[in-house]
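Over in Swiss-Prot, the protein carries these features:
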type	residues	note
ACT_SITE	His343	active site, proton acceptor
BINDING	Lys419, Lys423, Ser424, Gln425, Lys426, Leu427, Ser428, Pro429, Asp430, Ser456, Arg504, Gln555	CoA binding site
BINDING	Tyr452, Ser454, Thr465	(R)-carnitine binding site
MUTAGEN	His343 to Ala	Loss of enzyme activity
MUTAGEN	Glu347 to Ala	Loss of enzyme activity
MUTAGEN	Met564 to Ala	Increases activity towards medium chain fatty acids
MUTAGEN	Met564 to Gly	Increases activity towards medium and long chain fatty acids
Amino acid sequence: MLAFAARTVVKPLGLLKPSSLMKVSGRFKAHQDALPRLPVPPLQQSLDHYLKALQPIVSEEEWAHTKQLVDEFQTSGGVGERLQKGLERRAKKMENWLSEWWLKTAYLQFRQPVVIYSSPGVLLPKQDFMDLQGQLRFAAKLIEGVLDFKSMIDNETLPVEFLGGQPLCMNQYYQILSSCRVPGLKQDSVVNFLKSKKPPTHITVVHNYQFFELDVYHSDGTPLTSDQIFVQLEKIWNSSLQSNKEPVGILTSNHRNSWAKAYSSLIKDKVNRESVNSIQKSIFTVCLDKQVPRVSDDVYRSHVAGQMLHGGGSKFNSGNRWFDKTLQFIVAEDGSCGMVYEHAAAEGPPIVALVDHVMEYTKKPELVRSPMVPLPMPKKLRFNITPEIKNDIEKAKQNISIMIQDLDIMMLVFHHFGKDFPKSQKLSPDAFIQIALQLAYYRIYGQACATYESASLRMFHLGRTDTIRSASTDSLAFVKGMDDPKVPEQQRVELLRKAVQAHRAYTDRAIRGEAFDRHLLGLKLQAIEDLVSMPDIFMDTSYAIAMHFNLSTSQVPAKTDCVMSFGPVVPDGYGICYNPMEAHINFSVSAYNSCAETNAARMAHYLEKALLDMRTLLQNHPRAKL
């Protein structure tokens, strides 16, 4: 239920250039230690905000009932006060009172497959190659680019990011390389080898469902050049031509409990265990995909976004993955490329910073051809497939096929304007887009719904995310007034501006640690830890409605013309991600086909219309020049 974790909004960040590229030992620790600790907000403040957030999404009777429960919860000396004190004690003892709980509840205890339900896919711009040579050359350059970024992490010279003048926690950058999720029966874990005594020097390459260990550093510690990597990729490609191999990787796409059982039988065999260890330890994974069926240009982006998110099923590339791996870059022969990442380790922005760096790097011309030195043959990772494992693979194939058939995903490139228009109106582009989403949803369904937009808590040490609730009394007043003929246009403009400003104010509160969602989660988990009976406010209908996010959304801004995508977090909801560029906006919209009420193409259409109608409204009523 908590897979909504992920979706992180961060405004474009200012970067501090490192003063030198020498190893700055201890610089990372000093930076991290100086960050403020995540506060526990005052109890009454969070409960007031909770009641306010319920108004647009529950009935008056439900709200009145919840108000009673909230009043009981916060009586002097009552259960709320006791739990609040417990949280405050926890905050004094820990580096971050939330991060460990959040990692467990949002990710590691989440039992649905990571594919679609948790791990975001990233669709990158189509490259201009159309053959094997081009595919391998680009993959080699991409690998070189990631290693270039890794050197900044290793040397602690990564530019510190800022948000609103405040330095941000950089810890997630140290979690995304040489790391992997490991399935467990009730709870998964994450292993990270970046800081181990002997950090890994290899990556994993997958082709035709076959896994290889490719060393990307020479014995003297210098990285291979893209020319040298290209030669190694050719060797891998040539030694994995047979396409009838069992797709062991598809096991990682299954329900976490099923995968945990299959995993324990898989690694009983020493050969398998060593192969799995190699994948888990590798710096990252590169998937050399086979071409997908040709489709018309207008559905191409949606089709390829699916490849990045889930691999297209067992007949295509879903077996050409190890979905537990934190970073998997995907390069196909037809020029399509992207990535998929396992969400437990990090939110979108650090991933996007890496992607931006790598995509810039791939455009650099090769100035000198590097000398061709003899390089060892990349090591093929062997798997011994027992009948039991073969059976597990068959089940995983069937399951992913059902999941993919159920996913309705639509890419929309909104060409009419980008960040430029809201900025010209002195409005926040993110808030403008969120209010357009509210308008689109209201026009389809005639009501508001619980809406999740992630806010970054990286101003705080080890901060992850909190929730911006985009459905507000102000947004509801606007969406009702927008199509009401009795409301004059000038008043609609005022309602629109008020709604956008209210969203902006909520965002500012959230990034300063003053939103209520994670606080309520903390109180609930504190109750479980203290073995007290679950307080009534968490057993209430309003709470269930508030946590049923029909719109799960995320702004993930990038310099690269790309977009992230993920599945809805509820069966009757939408997953919406967007990257606002200067003059256009990239959207991905997902829904489930099994829900008759939701439809990704219809939502995309209504979203486009909402954005255009809001622009027209503002253009017809220009603000007086001050």
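A Cβ is built for glycine as well, from the same backbone N, Cα and C atoms used for every other residue.
Every residue here is the original one, so none of the noted swaps is modelled.
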Report summary line: Within 10 A of the CB of Lys426 (CoA binding site), the number of other CB atoms across every chain shown is 9
Report summary line: Whole-number Å distance separating the Cα atoms of Tyr452 ((R)-carnitine binding site) and Arg504 (CoA binding site) is 14
**Report entry** Densest Cβ neighbourhood among Ser424, Ser428, Ser454 (binding-site residues), 10 Å radius
**Finding:** Ser454
Query raised in the report: Which of these binding-site residues is closest to Met564 (mutagenesis position) if you go by CA atoms: Lys419, Lys426, Asp430?
Result: Asp430
Query raised in the report: Reported as an integer number of Å, what is the Cα distance between Lys426 (CoA binding site) and Thr465 ((R)-carnitine binding site)?
Result: 26
Query - Pairwise Cα distance for His343 (mutagenesis position)/Thr465 ((R)-carnitine binding site) [Å, integer] - result: 12
Requested in this report: Compare all C-alpha positions of Tyr452, Ser454, Thr465, the record's (R)-carnitine binders, and send over the largest distance in angstrom.
Outcome: 11
Report summary line: Lowest 10 Å Cβ neighbour count of the binding-site residues Thr465, Arg504 is held by Arg504
Report task. Can you check which residues sit near Lys419 (CoA binding site), meaning Cβ under 8 Å from its Cβ, same chain, 6 or more apart in sequence, and list them in order? Result -> Pro429, Pro580, Met581, Glu582, Ile585
Query - Shortest C-alpha distance to Arg504 (CoA binding site) - which of the recorded positions Glu347, Ser454, Thr465 - result: Ser454
Query raised in the report: Once the chains shown are all counted, how many other Cβ atoms turn up within 10 Å of the Cβ of Met564 (mutagenesis position)?
Result: 32
Report summary line: Here the 10 Å Cβ neighbour count for His343 (mutagenesis position) comes out at 25
Query raised in the report: Between the recorded positions Glu347, Ser454, Thr465, which lies closest to Ser424 (CoA binding site), Cα to Cα?
Result: Ser454
Report summary line: Closest by Cα to Thr465 ((R)-carnitine binding site), out of the recorded positions Glu347, Ser428, Asp430, is Glu347
Requested in this report: May I ask you to report the DSSP-based helix, strand or coil state of Ser424 (CoA binding site)?
Outcome: helix
Requested in this report: Would you mind reading off the Cα separation of Glu347 (mutagenesis position) from Ser454 ((R)-carnitine binding site), to the nearest angstrom?
Outcome: 10
Query - Asp430 (CoA binding site) in three-state DSSP notation - result: helix
